[in-house]
Every structure is written in C-alpha cells, then in structure tokens.
Amino acid sequence: MNRIYSLRYSAVARGFIAVSEFARKCVHKSVRRLCFPVLLLIPVLFSAGSLAGTVNNELGYQLFRDFAENKGMFRPGATNIAIYNKQGEFVGTLDKAAMPDFSAVDSEIGVATLINPQYIASVKHNGGYTNVSFGDGENRYNIVDRNNAPSLDFHAPRLDKLVTEVAPTAVTAQGAVAGAYLDKERYPVFYRLGSGTQYIKDSNGQLTQMGGAYSWLTGGTVGSLSSYQNGEMISTSSGLVFDYKLNGAMPIYGEAGDSGSPLFAFDTVQNKWVLVGVLTAGNGAGGRGNNWAVIPLDFIGQKFNEDNDAPVTFRTSEGGALEWSFNSSTGAGALTQGTTTYAMHGQQGNDLNAGKNLIFQGQNGQINLKDSVSQGAGSLTFRDNYTVTTSNGSTWTGAGIVVDNGVSVNWQVNGVKGDNLHKIGEGTLTVQGTGINEGGLKVGDGKVVLNQQADNKGQVQAFSSVNIASGRPTVVLTDERQVNPDTVSWGYRGGTLDVNGNSLTFHQLKAADYGAVLANNVDKRATITLDYALRADKVALNGWSESGKGTAGNLYKYNNPYTNTTDYFILKQSTYGYFPTDQSSNATWEFVGHSQGDAQKLVADRFNTAGYLFHGQLKGNLNVDNRLPEGVTGALVMDGAADISGTFTQENGRLTLQGHPVIHAYNTQSVADKLAASGDHSVLTQPTSFSQEDWENRSFTFDRLSLKNTDFGLGRNATLNTTIQADNSSVTLGDSRVFIDKNDGQGTAFTLEEGTSVATKDADKSVFNGTVNLDNQSVLNINDIFNGGIQANNSTVNISSDSAVLGNSTLTSTALNLNKGANALASQSFVSDGPVNISDAALSLNSRPDEVSHTLLPVYDYAGSWNLKGDDARLNVGPYSMLSGNINVQDKGTVTLGGEGELSPDLTLQNQMLYSLFNGYRNIWSGSLNAPDATVSMTDTQWSMNGNSTAGNMKLNRTIVGFNGGTSPFTTLTTDNLDAVQSAFVMRTDLNKADKLVINKSATGHDNSIWVNFLKKPSNKDTLDIPLVSAPEATADNLFRASTRVVGFSDVTPILSVRKEDGKKEWVLDGYQVARNDGQGKAAATFMHISYNNFITEVNNLNKRMGDLRDINGEAGTWVRLLNGSGSADGGFTDHYTLLQMGADRKHELGSMDLFTGVMATYTDTDASADLYSGKTKSWGGGFYASGLFRSGAYFDVIAKYIHNENKYDLNFAGAGKQNFRSHSLYAGAEVGYRYHLTDTTFVEPQAELVWGRLQGQTFNWNDSGMDVSMRRNSVNPLVGRTGVVSGKTFSGKDWSLTARAGLHYEFDLTDSADVHLKDAAGEHQINGRKDSRMLYGVGLNARFGDNTRLGLEVERSAFGKYNTDDAINANIRYSF
C-alpha cells in the first residue's frame, strides 16, 4: 500500500528529490554519496515534538509516542514543553508555539489528514487503504473517490460521510511557493508524525528496529525546508536525528510506511498551525532526509467544487415549497419551485461518489420531499433558515447536513435504519419528524433540538441512537420521549446533552472522555437516575456461533449431548472454539455449573463488583440519584467533573470522585522489554497506571451530597465543594484507593481496575470545601486538604491530614481522632461532648502557632477532654480563644495557650459581645491539666483550674490561674519546673485549708502575684498559718508577692510570709486586709439606678398632647408619637432610646369644656452603658388618659399606665457577669395649665405637672471567685414635679396653620430614689438614695392641614441634673374623624 522512495540531492532544486527505488543506480551507496548536507547550512533554532520513523537513542522513546498521539505533556495547547534526555539533561524547549492538535490525522496509521469535513490529504501511491478513523478510533469513514493529483504524489480522497468526531485542520495559505518554508519568521517550527517502520539509531548510526510499519504512531520535530519542483516539493535533512540545532528538540525521520503522513508548520501570520504537506519519500532506513508534497491548493479546491451541484435558492416570490423528486434507479433528482428547477445527483447503484453536495440559500426556505432521497456521499449545506418536510413519509440519506452559524433548519424527515444522520456546522437543526425514526444521529458541531412528534399511535423516537462528539455540539431534548437514554453516547471529546428540564433514567452512561457533558440548562430541576446495576434475570444467555467471536465475560449455554446435561460457561476472551464436553474450564471457557440462575447471578455479581465509570461531566440544574440494590459493593467512579445546583444521592455501594490520570500512548510488553534492554525504561504498556505522577485535576460541586450505607472516597487531584449528608456511611476525603481505566482514550468501553495512589505534592492532593454532616455511626476520614465544618452525631471523625481547617463544628457522641502526622486548625467554634484524641499530631484552635493575624475573632472551643499521646503531640490554642475541657497529656507532648495577633477592627456585634467575656485577657480556659511529663505554656490567659492539675514544665506569661473547686473543696497545681512572669495565682481559703501551688524542681521568673479569695468572712482576731506555695529552697523570695484583688465590692490583700522548711521554701498566708472598693460600689449603684433613668424618660413623654388637641372639630382621632433621644449621668453612664406611642381617643363636648378620653400603647427600646456595664432594656406598656380643654384657655391632663421591662446586661464589676431580669413599673400623672393670648396669634402658657410612680425592687445574687456577693435595690414610689412656661405664635393660611413654640421647665424629685445594698465577704454597706432635679428647654412646631391632620415636632434637652437628657426629638401625627 505504501512504498518509500529514495532521495537524491538536486542542485537545481537545492534539496532532495524523490527517485523510485527501482530507478537505475539508486542504491543506498549512491544515495549516501550524493546526499551532501546542503540543508545543514540552514540554522534551525526551534522547539517541536516527535513522531513515527527513526529517532535517536538519547531521548526516551515514550516522548515520541506521546507526541504523536497528543498525550502526556503534549496535549493540544500545552506551551513551553521542556525536553530532557534519558540522563535527565536538558535538550530544548518546545516554546515557539503551543502544541498543535493532531486529531485531524488518521488515528490508526497516520497516513491521511482531514482537510475538509469530507476530504483527507495523503499521497496517491498509497493505493491500498480504503478507510480512515479519527479521535479514539470508534468510527470509520470509507473512501469513495481517491482524487489523485495528475503530476504530484498527492491525493485528496472524498469520504462517504461528514466527519463529526474532529474538525479539519487548516492548510497552508501559501501553498507551493518556492522557498516559502525557509522563512523562519513566518514558519519557526515544523512537526510531523506517522506510523512508518520504527527504528532507533545510536550515535554510530546503528539502527535497531522496534516495529514494522503501521504498528504505532511516533512524532517529533524537523528543520526548515527547502523547495524544489517549482515549490511543489519540500525537503530537509530530517535524518540527522542527533542534530538538535538543525532539527529541533525531538528529531524524527520518516521511514517506509510514513508516506502520506502530515507535516505541520506554525504560521505566525495566521497565528495557527497549518498542514504544509504530506510525506512522499526518504532515502532508505535511517537515511539523511525526507521529502514532502506541498498541499496543492488549486487542485484540492477544484476537487471540492467538482462534488457540488449548483446552489439552490428559495424565492418567496415563486410561491410554494421546493418540491424535491428523486429517481433511485437513475440517481437523478430535481428540486422545483414554480418554473425554476435545480438538478441534483444522488447515489447511483452502489456508487456513493455519484452523490453531489447541495447548498441551500434564500430566507425562510421550504423543501418538500416527494420521494425518498439517497444522496450517497452528497451533503446538504444550509446558508439560510429552512424547513424540510415530507407529506408521504419519504426519507433522506447522505453524507450529512451542514447548518451555518446563525441559521436554523427545521428537519421533519426521518432517516433509514442502519444509517446515521451526520450534522455539523454552528447553526441549529431542529428535528421534528413524526413517529419512530429508525435512523441514528451523529452530531459534531452546533445545536440539535430533538422535537419529534408522536404518530397516530402515540409513538415517538427522534433517533435510534445519538452520538455526540468533537466537544463542539449540544443536543437538546424537548421531552423525555425523544430518545432512549441508553442509546446516547459521547464520542471523542464529547459535547453536551441538555435534558432541558426532563428527568431521565440511564442504565448505561457511554462517555469516551472528559468532553462528555450531561446538563440541564433551564430553571426546571431535572433528575438523572442511574440504574446500571445488572440484575441476574437480565443476564443474557448466548449460544455457540460459527464466527467464533464474542465478548469476554458473557454467559453461554451448552446442551451437552455427551452427558445429557445443560452446562453454563463464561467466555474468557474475544475468540473461542468448542465447549469442553467434560464440564471443565480451559483457557477460553470457565465452567460455572448446571444452574442457570446461579450462573446468571455469578455473572451479575461480577459485573456489579467491577463497578461503573463515568469520564464525563454533570452540569446545571440537576439532581442525580444512584440507588443500588443492597449488597452491591461495586463503585461508581467519576473522574470527570460536576457542577450541579441539586443533590447527588448515593445509596448503597461505593462512590469515588477522583482526578484523572493523564493518558499516555503505550506499546506492548515485548516492545517495552526490548527498549528496556537497551537502557530505555520510559515506554508504557497501558494508557494509565497507579504509579504515574501526572494526574489531571477535577472539580465536583453539588448543592448536597447525600450518602446512605455508602463507602465514599474523594481521591487524589479532586476538589469537592458541597454539603455532605452521611447516614451510616464511610466518608474518606483523601482516599488512596483510586481507579484507572485500562481502556482509557480508546472509546466508550471501559475496563476498571482498582489500586492505590497517594499524592505527595500539595497540588495533587484532594481538596474539600463545605460542610460534613454525619449521623448513624458514620465515619469521616480526613486525609488531605479540608476546609469546612463538621456536624456529627453518634459517629467518628479521624484526621490524618496535615492541611485540615475546621469551620464551625459540633460533635455529639462522636470522638475526634488526630492520627500521627496530622495537623489541623479549628478556625471557628468547636464543640464536642466527646474526647478529642491527638496522637503524635497537632491541633490548633483559632489560629496556628506561627500565625500573626490582624483579623482574629473570638472563638469558643469545648470538648469532653483534650487527650494528647506521644512526644510529638501538640495542642496550640491561638489568641482570643475560650477553651473548655480537661487536658490530658500522656507523654512529652506540648500544650500552648495564647500567642500573637490582634482583634479585627470590624467585629460583628455577636463577636463584640463574645469578646467581652475575656475580661481583658486574650484567652480563657476552664479545665484541669494532667500532663506530668509535658510542656505547657500560657500567655495572656485566664485559666480557671477546676481540679487538681500537674505539668512537667510550665511557662506562664501574663497569665492568671484561678483555683476552682471542681469536685473537691480545694485544688493543687503541681509542676516540676515553673517559669512565671507577670502572672497571678488566685487561691481560696476557708481560714483552715487553701488551694496550693507545688513546684518540685525549679521556679524562676519575676513580678508574680498571689491573690486570696475568702470563702467565709474571717474576723479581725483570726491568726492564719496556711501554706499557699511550696518551691525549692533556692527559689527567690520575691518570685511571689501578695497583691490586692477586687473581690465582690472589696479590695482584698493577703498578708504573706516566706519560710524555709525541710529543704523547701513556702509562701504562707498569715492574714488579710480588706477595704471597700468605691469604684465597684459606684458602678453597682449606677447600674441599680437604670430603672430610675428609664422612669424619667417615660415621665418626659407622659403629657404632650395639648398641642394636638386644641381646636379639633372631629369627634374622634388616632395618633402616633415617636421619640428618639439619649441621656447621660455620672459614672460614664449613657443611654440611647427610641420610644413609640400609639393611641386613640374620643371627644366629649361638656358645656364650656371639650373632654378627650383615650387609650394608648407604648414600646421603648433602650441601650444603656457605663464604664463597667452595658446592655439593653425593652419596655412594653399601655394606659389610659383624659384631657380637658376649657374655652377660657385652662386645661388639665391626667394619665395612668403600666410598663413591663425586659433587661439584658453584661456587668464587668464584682464578677457579676450576665444578668437577665424583668421589672415592672406604674405611672400616674396630672398636668394643669392656662393659655393666655397676648394677641390673636401669640400666647404664653404656664404649666405644672405632678407624676407618681411605683418602681419594683430588685435583688441579684452570684458568686465571685468563691465569694458570695449580692446587691439589692428596694422598691420605691418616686414623686416628680415639674413647672414651667411655654410661649408661641401661630401662622395661618386658607387650609393650614402652623404654631411655633418654645418652653422652659424645672423638673425636680420630691422623694429620694431607692437605697442600694451591697454585700460580700467583707460585709454589707448601703448607698443611700438621692434626689435629682434638672432644667428642661425645648422648641417645637405644631402644624394643621385641613380639618383632620395634625403634625408635631419638638426638640428638647436638659441641664444641671445628675441625669440629663442630652437630646430628644419628638415627632407625632394625629388624624381626626
């Protein structure tokens, strides 16, 4: 089929020319003598890739294999590919252009290249090949016309169908121009590939044959090419395979069998790769150079045009459709519209090439098939919108349909069984035939909408099968009946199946590669149900066939005449002979007994155990359900991708999401062994393997991943973004168990194999982002990168990852185990009622120990216990953490609390409140410590030690240790070595015993304090002798000193002495000094007066209705009043309040007086704070009032109301903490006044008011560091008076009036406020109540609009009081009717 020519150097051509090997004197000796290296004068500096033929033995052979097949690192678009030899030495970089896409080259033997959707380019002396395949080889296109060039070794065969799997390559724009391909500015690099006889050449020129022609593809780089024969031919010294400067980083020489293989060049003018020529000749095995025939542009254009009939134009003016008639006997047909007829040519007998291409133009065209048309290799191209229909059930077959970009074609014609409709072009084809279409569809570009209509029997089938390939097309389903989902396949590079809101069930997903996309791109949620599990009763029974061919794994039934039994066999390979007659197994057959049911179950179990694989992608608005029968253990493996807004549900079995191993070209084991014997171990024997390091990353995003009774694994190179809901399931994030497809890259069939592969680089590790919810004895294993929260109940969490970051997490009846080498950070709150076990691992809470952050937030962490095991165990508690739980360290582990960092400047209100609990420290820990051999460090920490504690080495820096009782009255802290700086130890005593600090070996540091809390009040006569601290005798006396501490409302200072005894030094409590702390008392008194301040706020808004009520004509009215204000008092007290009042009243005319009676409701929201407390009061209330206005100008106003208060305050004095309480109050007030009119528009109004109230008493009890503390305020009945004068002026219009006024009042208490009683272990003292008074002044406006609407606005302040209103704005509206 393919013969090689020898090359001879031609001075005229300035290069090599082809001479038949049968020509005279063309022998290897003469060729070698004549082939002077003229082309070596051409400097070649470029980077390229390799292909078939002869290559040198310095480079790994796998490079040339991967290059030819666009695999490994030579995937299309790859840039800056570095090439190294077998010794690891740098050879060069392919950096002049991105790696080209070789998919247009015949994928089996590489002797032809697609240059048009229906035409290939090769050499005419290749007369034996009759078909080609593209991509993964799951397709075959037959040659119908060879189109041989008359005077050039070139042909452009026509194919029987439009190719859908790949796009044609671009061809050179210059064509046969002498010297064109020496222009290294325009053509800096040349690549080739082919399947010629495979040789390896050593530096001595010795050839080793690795394989015969057409066995496999190899490829690489060649140098710039000189021209001869008027530019029709080009040549170069490609045989100089060790000359990297001349021939690039991967030199390759074409051998016998490479004829017709392509030569590509990167054209910098067009900025793309182009096909320059096809290889025609070389000068023998391991020769010096090759020749190529340049693509003859005029010739191929002529051949393309010869296969076209005249364009068909639809004209609306002609009226009616284009009527298409066809005579299948003659292969002639016509399209007629009115008086215009267009001839067409279709298939003649078996001659497909007789069919010509038709091009349709004219807007909104219509075609009516009157006869079934067999167009052979002819295609239809639509330049404008068309509708193609038939009224008699006619069909159409041909090469396929091309729909141009922006064009829509409505196709209402069915196909023929056994034939596929090929569709390409960027436009849209809508298939809208009727009934059952027995033909298939292969789509390679644009959009196809399946909208087949039901026939009179209700039957619908748009196509018998659908194949989506090339990565360019989209197929859209209008409903779920259009196609059987199991007949959909995604071929080479795939495309999109848009289910368009329709739910489908797939029993098989046939996806060749990552390009396969199953999507739903509409708002209506669709559910994809997977039902691929094989049931025993569905296992097919096969019988023996004379073809001797079958599928390995299939079940066969044999009625054995020799034993009179029915025997069942499983086929082991693809070919077979006779069944064994003695119920035995052999190399071909596996005997599986006499029971059909058992045999079918065995086959089904094996199939289900083997698992299922989907290489493709899930996208859009989808739910995916995969519910397997109980007992199925096989895995559903996804190494493609997912980005769906719905839920992926897996029930039973296994689910594995993983990255994808990079596919490589491969050879047989014998070839690999032969190369290995020569020192080249690069060659692979399968497309993927578990040992390879190069994997492709994959991403999976679900709204939710629901797992029940499932073994789920997230493998290497995979990222998962979701919320996992696991029920009785195992979840492994960072699963070393992965799968490979031993058929990867070779079509839709797959062969799964399970193994292990552990990512060593961070970039290859799995990543999880989201939340994991565990329930019902689920297990979570975190082995790789983890970012998310955990909510677990009755489950187990294991962490082995060194890159785990936990968000908000709550574990109930769930243990957390950190295994050896793990390093986890709980960056947000962590709460667990179970143990946290840290075994030679590190757990950091809030922040890592080496992290200096300026955006730290308060974090709460609680566990039943924190257990460290192993010398390398670490517990690091970052700054601004609240830790709770006992810490137990078995070995020489390390516990660190506190570190660097600053609070975020923009804390949320919640975090501000949380931070207030720190009491000025960075960290808070409540728990006991059991770490006799460990090292414990604390910085800026408040430790509430609630049980006896031990530490091997303890370092304290600005830390306070509070001894709390726990289960025993007093506790002891024991450490071998203590280094304490600026720290304090708060101990308790009952005047008999006390808490104690014991230091066994050494004690160092400075500026440390001892504080003592008294659990009962000692008398001044008590003489104490209680040891508090025991340390080695060499310890400095001033290591500890007595310090005054505020406890309750008192300053308590212990009296200490230092004594030596039995080789130890002790700090002994001899007595105490107690004094009242005025600051704490004042803070308490200020807080207890909040109710009075709230009372004054309400008083100032009791009687403000007079301006609303005067001169009202209506009989009733409703009103709303809004007050916003703030006040202040001693002790840094401020409050901000908003008061809302609503009411309704009725007017009664009583002689000379108008009486208004009404009811009201009120709500007040108050925020109050002082130096040592802050909080909020919310008040609700209601009441009634009566207002009387005399025509003389006199008035009165009386009111009574009830207020309920809800109070929530944080108190930072005397250890009071949070206090939530309720209170109640009553108000009764009366106001009188008289309005004197100075003129018709001005007035003065003296006023007097008296308000009585009832404020409920309040008592608070708590414990501060073991001391009982209380504060109490008695109930009180305040009586407040107010006198003052208001003056104003009224401005009037036709339907409006406006009154401006100003007022000055004096407000004063007639009774004292309530006394406050404070009590602690030092005793009880009373802060007496007091009177207060203030001046109030303000201005306001009252406006009337018509007879019904009144608006008011008033601004008011006060001065000279202990509590003052800083500002108050009062707005009201009234409507009368």
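Note: Cβ is positioned from N, Cα and C throughout, glycine not excepted.
Nope, none of those substitutions made it into this model, it's the original residues.
Note that the structure is predicted; figures quoted are calculated from it, not measured.
Swiss-Prot annotations:
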- His125: active site, charge relay system (ACT_SITE)
- Ser259: active site, charge relay system (ACT_SITE)
- 53-302: domain 'Peptidase S6' (DOMAIN)
- 1111-1377: domain 'Autotransporter' (DOMAIN)
- Ser259 to Thr: No effect either on extracellular secretion or on hemagglutination activity (MUTAGEN)
- Gly175 to Trp: In strain: APEC13 (VARIANT)
- Asp183 to Gly: In strain: APEC13 (VARIANT)
- Gln209 to Lys: In strain: A2363 and APEC13 (VARIANT)
- Phe326 to Ser: In strain: A2363 (VARIANT)
- His422 to Tyr: In strain: A2363 (VARIANT)
- Gly634 to Ser: In strain: A2363 (VARIANT)
- Task: Do me a favour and check the Cα-Cα span between Ser259 (mutagenesis position) and Asp183 (variant position); whole Å is fine.
- Result: 25
- Distance [Cα-Cα, Å, rounded] between His422 (variant position) and His125 (active site, charge relay system): 30
- Within 10 Å, the Cβ with the most other Cβ atoms among the recorded positions Gln209, Ser259 is that of Ser259
- Query: Using C-alpha atoms, which one of the recorded positions His125, Gly175, Asp183, Phe326 comes nearest to Gln209 (variant position)?
  - Reply: His125
- Message: Just to verify a number: CA distance, Gly634 (variant position) to His125 (active site, charge relay system), in angstrom, no decimals.
- Response: 52
- Message: DSSP secondary structure for Gly634 (variant position), reduced to helix/strand/coil, please.
- Response: coil
- Phe326 (variant position) to His125 (active site, charge relay system) - Cα separation in whole Å: 37
- Message: I need the least crowded one of these recorded positions (His125, Gly175, Phe326, His422), counting other C-beta atoms within 10 angstroms of each C-beta.
- Response: Gly175
- Query: Rounded to the nearest angstrom, how far is the Cα of His125 (active site, charge relay system) from the Cα of Asp183 (variant position)?
  - Reply: 30
- Reading the DSSP string in three states, the entry for His125 (active site, charge relay system) is coil
- Note on the structure: Excluding its own, the Cβ atoms lying within 10 Å of the Cβ of Gly634 (variant position) add up to 21
- Task: Report, as a single number, how many Cβ atoms besides its own are within 10 Å of the Cβ of Asp183 (variant position).
- Result: 15
- Item | Averaged pLDDT, computed only over the residues in the domain 'Autotransporter' (1111-1377) | 89
- Note on the structure: Gly175 (variant position) sits from His125 (active site, charge relay system) (Cα to Cα, rounded, in Å) at a distance of 21
